[in-house]
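Here's the structure, in structure tokens; my notes come after.
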Amino acid sequence: MEPLHAGAAGSSRAVCSQGPPTQISSSRVIVHVDLDCFYAQVEMISNPELKDRPLGVQQKYLVVTCNYEARKLGVRKLMNVRDAKEKCPQLVLVNGEDLSRYREMSYKVTELLEEFSPAVERLGFDENFVDLTEMVEKRLQQLPSEEVPSVTVFGHVYNNQSVNLHNIMHRRLVVGSQIAAEMREAMYNQLGLTGCAGVAPNKLLAKLVSGVFKPNQQTVLLPESCQHLIHSLNHIKEIPGIGYKTAKRLEVLGINSVHDLQTFPIKTLEKELGIAIAQRIQQLSFGEDKSPVTPSGPPQSFSEEDTFKKCSSEVEAKAKIEELLSSLLTRVCQDGRKPHTVRLVIRRYSDKHCNRESRQCPIPSHVIQKLGTGNHDSMPPLIDILMKLFRNMVNVKMPFHLTLMSVCFCNLKALSSAKKGPMDCYLTSLSTPAYTDKRAFKVKDTHTEDSHKEKEANWDCLPSRRIESTGTGESPLDATCFPKEKDTSDLPLQALPEGVDQEVFKQLPADIQEEILYGKSRENLKGKGSLSCPLHASRGVLSFFSTKQMQASRLSPRDTALPSKRVSAASPCEPGTSGLSPGSTSHPSCGKDCSYYIDSQLKDEQTSQGPTESQGCQFSSTNPAVSGFHSFPNLQTEQLFSTHRTVDSHKQTATASHQGLESHQGLESRELDSAEEKLPFPPDIDPQVFYELPEEVQKELMAEWERAGAARPSAHR
């Protein structure tokens, strides 16, 4: 690999001619930057002695990439180590299973490219899209008209097409080629990296043309040559944006080539694939791609993946999980944000291409608090959770054969929003989904890169010991639709009953909000013991509600209390409850082994709904044939497994919960009612809110009031 040189940027100049204007197909200028044998380059920078020697980067039994010296001697990417050694006995192998240095260098490249344009979209460790449209326009505006004829293109022009400088699109792309050369030169001078670049009117074409001349070269695609480039593809699966599953469905329809897809009746295609997908892929077949370059931002998830020939025991599985988890915890500590959801993915031995399964669940709040502290105190409870997820997918009493395991942290939140006490279940916001992005998460079989976006159509992927993804999206053509949370922002707040504070109301679960606004189903319920399983808590929420109550009192003296019948009862699977079935009287504590929660949930759900339904309710799962992740909203961190139900189901469950508890807790309710009449309350405390607090918190507050000599007015319901 030769370094870039100033001026020529290590590439040839194309001859420019002036002629009549041609049709403009697009005003955008997009550059796709693809680093040459990225892992090998990082190793050669780390150890310059390897620069002129055949070098391969090994992960497990594969050479995942190699430098061009090795390629000259017959070594290829993804070659078996034994075969590579036979081809090239002098091959130097470096272990590339630790991706830390590759990840660090990858982000340095992205940061450097952002100095040219803020619109930089990561596509794995070694690829980036850059939208240069605005920068190109500024340069053209600053270019004197008399200098336009002397503008030269840097690098190759695809298909040796002549450049017409009277064509504004040609001029834009020529200036884009100059900026692309500057970016490549900066990468070499500042980071020591070389790479290829493709300059085109959209992302699809830039991606395709960047690989025409390699290594360390760049190519410009003019609009008139787009069809030539598209038709040079041997199969539709080579079109970026058409994934494996979509290609298989198209093959069933007899569509194999680009020409087949271009000429296939759109109505038939829409009937088979749906309108959106059909129109999208047919546009791609013509080289049309309107998708924007989306700045990636911080990763939305972290995952570590390990592939192996065979894992057939629970002990082996636990060891793999511990290894993956240890690496993830280090990354969480470095990132500074805290994950609120953990996912386990497995792959069984099979000849199928997509046969992965996954389960995920929220991370308990007391475990979240330990994350990112620099120690591994959170390891034991997380391992317990992951092993429960594992046993939910794999019957360990029967023989099994796994070839892949992955652990993923997602639903990452900034530290400020993560610092919540154990009472945050009362104030859980329903606006934050388990996925912070609409794009789907798909773990690819041959992908070693930590990216804000996974490569959309199996583009130039690498296999690995580990796959580290940052959480977002396969091709939109193959994306799985996920259930969305209810949007509570549209509820008519002006219709709130008197005495209900809007700020407090907004933080209640959606079901309770709707019931307060539209339903009176709880008015006939008696007693305060509506929480089937009270939660251990701090005093934080009491102060919050007390403040809101005093504010409401000042604004409206007649609104002195929030009636308990409106807010006190909650369905078993809403925030503020344990998530156990109505008949359960267990009282788990956050300090206990997390497996207790999962065991209780499994038993209760299996008893009430049967094995099949309970599995769907306990975990966000994937069908092996589809390999998509279905995520339910993370309603609270104390509740590990949320049950996905409709609003009507919530109301029915809440009523059944009260009726089921009434016979078992009659004595307890009578004792509470009797004790309530004697309890002392300071004037700024709402009794109804007080009775919804955990019992030990009630006792602590009562003792404090007695010590402080608080007034003792009789509590009124």
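Including glycine, each Cβ sits where the backbone N, Cα and C put it.
Owing to the predicted nature of the structure, the values given are computational and were not obtained by experimental measurement.
Swiss-Prot documents LEU4 to Ser as a naturally occurring variant and attaches the note In strain: BALB/c.
The annotation that Swiss-Prot gives for the naturally occurring variant GLY7 to Arg reads: In strain: BALB/c.
Marked as domain 'UmuC' by Swiss-Prot: 30-243. Per-residue confidence over the domain 'UmuC' (30-243) averages 95 (mean pLDDT, predicted model).
Over all protein chains present, the Cβ of ASP34 (Mg(2+) binding site) has 23 other Cβ atoms lying within 10 Å. Summarising the annotation, Swiss-Prot assigns Mg(2+) binding site to ASP34, LEU35, ASP126 and lists similarity to another entry as the type of evidence.
The annotation 2'-deoxyribonucleoside 5'-triphosphate binding site is assigned in Swiss-Prot to TYR39, ARG71. For ARG71 (2'-deoxyribonucleoside 5'-triphosphate binding site), no same-chain residue lying six or more positions away in sequence has a CB closer than 8 A to its CB. DSSP assigns ARG71 (2'-deoxyribonucleoside 5'-triphosphate binding site) to a helix.
Positions annotated as active site, proton acceptor by Swiss-Prot, on the basis of sequence analysis: GLU127. Taking the Cβ of GLU127 (active site, proton acceptor) as centre and 10 Å as the limit, one finds 25 other Cβ atoms among all the protein chains shown.
In Swiss-Prot, a natural variant is listed as GLN334 to Lys, annotated with the note In strain: BALB/c. When secondary structure is read from DSSP and collapsed to three states, GLN334 (variant position) falls in the helix class. With a cut-off of 8 Å between CB atoms and residues at least 6 apart in sequence, the same chain places nothing near GLN334 (variant position).
In Swiss-Prot, the entry for mutagenesis LEU508 to Ala states: Impairs ubiquitin binding and post-translation modification via ubiquitination; when associated with A-509. Abolishes ubiquitin binding and localization to nuclear foci after UV-induced DNA damage but does not affect catalytic activity; when associated with A-508, A-693 and A-694. The structure shown retains the original residue.
Quoted from Swiss-Prot, the note attached to the mutagenesis of LEU693 to Ala states: Impairs ubiquitin binding and post-translation modification via ubiquitination; when associated with A-694. Abolishes ubiquitin binding and localization to nuclear foci after UV-induced DNA damage but does not affect catalytic activity; when associated with A-508, A-509 and A-694. Of all Cβ atoms in the shown protein chains, 22 besides its own fall within 10 Å of the Cβ of LEU693 (mutagenesis position).
Reduced to three states, the DSSP call for PRO694 (mutagenesis position) is coil. Neighbour density for PRO694 (mutagenesis position): within 10 A of its CB lie 17 other CB atoms from the protein chains shown. In Swiss-Prot, a mutagenesis experiment is listed as PRO694 to Ala, annotated with the note Impairs ubiquitin binding and post-translation modification via ubiquitination; when associated with A-693. Abolishes ubiquitin binding and localization to nuclear foci after UV-induced DNA damage but does not affect catalytic activity; when associated with A-508, A-509 and A-693.
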* **Neighbour tally for ASP126 (Mg(2+) binding site), based on other Cβ positions within 10 Å of its Cβ** => 27
* To do: Give the sequence-ordered set of same-chain residues, not counting ASP34, LEU35, ASP126, with Cβ within 8 Å of the centre of the Cβ atoms defining the Mg(2+) site.
  => VAL33, ASP36, PHE38, GLY124, PHE125, GLU127, ASN128, GLY195, CYS196
* Structure fact -> For ASP34 (Mg(2+) binding site) and LEU508 (mutagenesis position), the CA-to-CA distance in whole Å is 48
* If we check Cα distances from LEU693 (mutagenesis position), which of the recorded positions LEU35, TYR39, ASP126, GLU127, LEU508 wins as closest? -> LEU508
* Asked: For GLU127 (active site, proton acceptor), which of the recorded positions LEU35, TYR39, LEU508, PRO694 has the nearest Cα in space?
  -> LEU35
